[in-house]
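Student: Can you keep this structure in mind? I'll have questions shortly.
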Amino acid sequence: MDSNTVSSFQVDCFLWHVRKQVVDQELGDAPFLDRLRRDQKSLRGRGSTLGLNIEAATRVGKQIVERILKEESDEALKMTIASAPASRYLTDMTIEELSRDWFMLMPKQKVEGPLCIRIDQAIMDKNIMLKANFSVIFDRLETLILLRAFTEEGAIVGEISPLPSLPGHTIEDVKNAIGVLIGGLEWNDNTVRVSKTLQRFAWGSSNENGRPPLTPKQKRKMARTVRSKVRRDKMAD
């Protein structure tokens with residue numbers, strides 16, 4: 001087994017332990033906790049593959065990090081921090097759109113993972129645009145702050161927001177929630193578009209028709225919805 005592979009795992013285990021202490025002291029935000037959860041799963045898998053005990057690896061990782069820090073100069077640390085990537089905050093919505101209260105005539109609420117989806121089922125035959133405010137790192141969506149669905153008249157008819165009780169979410173959580181919101185709005189013959197900014201950083205591309213590519217799971221779900229609606233329409237006739 002390559003020694004660098006082992007030492008990398010040991011250091012990762014110790015750094016995860018340090019980050020866990022930050023969360024335990026309630027000093028970490030939602031993206032921090034999200035990465036912590038994902039890295040925990042990754043470390044368990046790597047430990048199993050390498051045949052290494054995580055607790056023992058953490059202790060050795062601590063020794064490696066302490067040795068490096070003892071040799072690290074303040075100037076080198078400043079240069080490392082300066083070159084580290086920083087997340088950006090992107091805004092589709094204005095402050096007014098972000099903070100505006102809205103009401104639903106026929107409310108429907110669904111929890112999809114760590115995200116809450118709200119839809120006004122009374123809205124029919126409208127052109128709707130999905131806008132979002134979110135942070136980006138490495139040109140990918142990092143954390144969703146808030147997503148809202150707007151009619152051409154500016155009315156809010158849907159929303160996706162993180163659940164305070166379940167902090168942390170992945171980009172896949174966001175895309176799945178958007179698929180559910182689109183399906184719910186299209187049920188009532190609304191035409192839904194997604195902002196180019198959100199398409200670019202969530203899916204890595206933007207389509208002129210404003211529709212992001214759906215996952216196979218979302219396609220199957222929407223197909224079942226369409227078949228169910230067709231059967232209901234036939235029964236009504």
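Residue numbers in this text run from 1 along the chain shown.
The backbone N, Cα and C atoms fix where each Cβ goes, glycine too.
In this structure the noted substitutions are not present, so the sites keep their original residues.
Got these off Swiss-Prot a minute ago, pasting:
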type	residues	note
VARIANT	VAL23 to Ala	In strain: Isolate MA20, Isolate MA20a
VARIANT	ILE81 to Met	In strain: Isolate MA12, Isolate MA12a, Isolate MA12b, isolate MA20, isolate MA20a, Isolate MA20b, Isolate MA20d
VARIANT	PHE103 to Leu	In strain: Isolate MA20b, Isolate MA20d and Isolate MA20c
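Please go over these features one by one and say how buried each is and what sits next to it.
Tutor: Counted within 10 Å of its Cβ, the other Cβ atoms near VAL23 (variant position) come to 16, all protein chains included. DSSP assigns VAL23 (variant position) to a helix.
In three-state terms derived from DSSP, PHE103 (variant position) belongs to neither a helical nor a strand segment and is classed as coil. Close to PHE103 (variant position) in the fold, though at least 6 residues off in sequence, lies no residue with a CB less than 8 Å from its CB.
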